[in-house]
Amino acid sequence: MSVSPAAPASGIRRPCYLVLSAHDFRTPRRANIHFITDQLALRGTTRFFSLRYSRLSRMKGDMRLPLDDTANTVVSHNGVDCYLWRTTVHPFNTRRSWLRPVEDAMFRWYAAHPPKQLLDWMRESDVIVFESGIAVAFIELAKRVNPAAKLVYRASDGLSTINVASYIEREFDRVAPTLDVIALVSPAMAAEVASRDNVFHVGHGVDHNLDQLGDPSPYAEGIHAVAVGSMLFDPEFFVVASKAFPQVTFHVIGSGMGRHPGYGDNVIVYGEMKHAQTIGYIKHARFGIAPYASEQVPVYLADSSMKLLQYDFFGLPAVCPNAVVGPYKSRFGYTPGNADSVIAAITQALEAPRVRYRQCLNWSDTTDRVLDPRAYPETRLYPHPPTAAPQLSSEAALSH
């Protein structure tokens, strides 16, 4: 049952926020939308509505499966009301152009049959945040249900990169100009957004006390390198690196893969780890690794990769594919699949100083900019259209 936001004793009503995402706020693995939601919960009543979950999710090993027993009920977690919407099936990208009419119909039906809980939460919201992906299908619904709500689109990823269905791409092109804010994690995403005046660059943030976390070191004596996350994970990197650098211990955290038979004894593989626990492994490493399996990664990852941001924050030299080196001095690029370039990049990282070159905002400052980027001129990607000077009538002009 939905509970309307209550006014505090002061009589000033706290704002009400709603986040729509294919993530769930309660999962151990955290993305940027989780940290933004943390900040929203400090500012007002906050709800998190989780989409794209059904019986099909079992086939893909969805990370929300441990929450299945709580589906279709409101659960309070760390000050946020959470709702995991489980349907019998959910729409998906069939990757078959001849099935596009069926695919479109699936998405339209899904968006047209929301649960009452979502409708109630939309009506009560002052601000609705849509994360890139399937949440796009519900923007039009939000506009109809609550025309007064501020609509914010958080582009955590480019839609073409995460292989959303054509319906979602076309729908976003249609509704983009009507949104109040489109907040991109990288300027490189702007080219595929069919709007300009409401488009801003707001990168990821870091925990305000991140530099105070992660002590003591989890490592024994010696040289240690760390890789965190599963995105496009390339085990072959560690097959090469572990043999070429036996003096380095490589720590692989949350790759989503087991131990590769080609790994040396100096590779330690960990399963999923809570975000706070990974900080020590990053903070005390000699260098960090972003082992993406291909150069065919989106250019915006140079700015948007959470692991690279955390390496940058701690001044860690980072080894990553050439495509995501970007303008960052502390990164050393290699070509995936090319052993010589992997070895050269690691050699450079081992010799590099530990210097923080990148300015990193905390999550509070980041959330300020996501909600109201116009208050921060540096976030604007396109020049503000000039205000037309008032036109004088011909009679007024002649009188001057």
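We count from 1, first residue shown onward.
Cβ coordinates come from backbone N, Cα and C, glycine included.
Original residues throughout; no substitutions modelled.
From a predicted model like this one, the values you see are computed outputs, not experimental measurements.
Feature list (source: Swiss-Prot):
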type     : residues                                                                       : note
ACT_SITE : Asp157                                                                         : active site, proton acceptor
BINDING  : Ser230, Met231, Glu272, Met273, Tyr292, Met306, Lys307, Leu308, Leu309, Gln310 : UDP-alpha-D-glucuronate binding site
MUTAGEN  : Asp157 to Ala, Glu or Asn                                                      : Loss of catalytic activity. Loss of xanthan production
MUTAGEN  : Glu192 to Ala                                                                  : No effect on both substrate affinity and catalytic activity
MUTAGEN  : Asp207 to Ala                                                                  : No effect on both substrate affinity and catalytic activity
MUTAGEN  : Met231 to Ala                                                                  : No effect on both substrate affinity and catalytic activity
MUTAGEN  : Glu272 to Ala                                                                  : 2-fold decrease in both affinity for UDP-GlcA and catalytic activity
MUTAGEN  : Tyr292 to Ala                                                                  : 14-fold decrease in catalytic efficiency. 25% of wild-type xanthan production
MUTAGEN  : Lys307 to Ala                                                                  : 54-fold decrease in catalytic efficiency. 30% of wild-type xanthan production
MUTAGEN  : Gln310 to Ala                                                                  : 19-fold decrease in affinity for UDP-GlcA but no effect on catalytic activity. 60% of wild-type xanthan production
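Features per Swiss-Prot, on structure.
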| residue | record | Cβ contacts under 8 Å, 6 or more apart |
| --- | --- | --- |
| Asp157 | mutagenesis position | Ser132, Gly133, Pro298, Ser304 |
| Glu192 | mutagenesis position | Gly158, Leu159, Ser160 |
| Asp207 | mutagenesis position | Phe35, Leu213, Asn362, Trp363 |
| Ser230 | UDP-alpha-D-glucuronate binding site | Gly254, Ser255, Gly256, Met257 |
| Met231 | mutagenesis position | Tyr292 |
| Glu272 | mutagenesis position | Pro28, Arg29, Gly254 |
| Lys307 | mutagenesis position | Ala227, Val228, Gly229, Ile282, Gly288, Ala290 |
| Leu309 | UDP-alpha-D-glucuronate binding site | Gly203, His204, Val206, Arg358, Cys360 |
| Gln310 | mutagenesis position | Val206, Leu210, Val228, Ile279, Ile282, Gly288 |
Cα-Cα distance, maximum over Ser230, Met231, Glu272, Met273, Tyr292, Met306, Lys307, Leu308, Leu309, Gln310, record's UDP-alpha-D-glucuronate binders, Å: 19
Three-state secondary structure, which DSSP defines for Leu309 (UDP-alpha-D-glucuronate binding site): helix
Per DSSP, three-state class assigned to Asp157 (mutagenesis position): coil
DSSP three-state assignment for Asp207 (mutagenesis position): coil
